[in-house]
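Enquirer: Below are the features I grabbed from Swiss-Prot:
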- 10-34, 38-42, 63-64, N90, 194-198: NADP(+) binding site (BINDING)
- S140: substrate binding site (BINDING)
- Y194: active site, proton acceptor (ACT_SITE)
- W230 to P: Does not affect carbonyl reductase (NADPH) activity (MUTAGEN)
Amino acid sequence: MSSCSRVALVTGANKGIGFAITRDLCRKFSGDVVLTARDEARGRAAVKQLQAEGLSPRFHQLDIDNPQSIRALRDFLRKEYGGLNVLVNNAGIAFRMDDPTPFDVQAEVTLKTNFFATRNVCTELLPIMKPHGRVVNVSSLQGLKALENCSEDLQERFRCDTLTEGDLVDLMKKFVEDTKNEVHEREGWPDSAYGVSKLGVTVLTRILARQLDEKRKADRILLNACCPGWVKTDMARDQGSRTVEEGAETPVYLALLPPDATEPHGQLVRDKVVQTW
């Protein structure tokens, strides 16, 4: 395959919003679309389902919790396409409200995937993003709610325009540590591991966009976070008010921003509208 070929990639794409995003990109993106999933059998079944609809996604295994798996994907993209045009970081987890798992365990597991693993994907794949590339981190307004429920000191730190990636990583580690020591409330944290993980993703988005401006401004890569809304998925126990197709609209809009677009960039977007942070 020619390294001139354009390619879009979606993580956690075998079901739910990720599957709907992949389907829409197959219809609208001019180039190959790679559907990734942790479970190979489920991923290939999802590809077959889209093929039955007349679409032609490719499959590549990806477990975002496994750095080796991320690097294997990076090497595949480099070899097959010479890089990446569109990255949609959709893979993520959430514990159900009534899950009996201790809160500190929920915090560690949720942040491991939703924040740290998503950051690892960005660390490996952002350097191979091609000029005019588009990066979309699927976040949530739960992150904004978590921010509002943080202490004033934490809110100030998360909103600070000079917060570094290292600072953010330290804050996310501190949350996990504080839950283990049962002092997270005293330390100013909210009671939602999912919310804190998505707060981390949104702030990471702001930081990475700033880094792109500093290092690769001429490449005009746009990187944003989005909230798909409360969608009927396994994660929401099918109780959401939106269909997966509706949930995919804003991520796909951000993934397909035209080449001459200069914004949004480093923003949290819902229903195609930038949210106040």
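One-based numbering along the chain as shown.
Glycine is treated like the rest: Cβ placed from N, Cα and C.
Since this is a predicted model, take the numbers as computed values, not measurements.
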Enquirer: What is the total of other Cβ atoms whose distance to the Cβ of V196 (NADP(+) binding site) is within 10 Å?
Expert: 30
Enquirer: Please report how many Å separate the Cα atom of L25 (NADP(+) binding site) from that of Y194 (active site, proton acceptor), as a whole number.
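Expert: One finds 27 Å between the Cα atoms of these residues.
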Enquirer: Please list residues from the chain of V10 (NADP(+) binding site) whose Cβ is under 8 angstroms from its Cβ, counting only those at least six apart in sequence.
Expert: G18, I21, T22, L25, V33, V34, L35, T36, V88, N90
Enquirer: Between R38 (NADP(+) binding site) and Y194 (active site, proton acceptor), what C-alpha distance do you get in Å?
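Expert: Cα-Cα distance, R38 (NADP(+) binding site) to Y194 (active site, proton acceptor): 20 Å.
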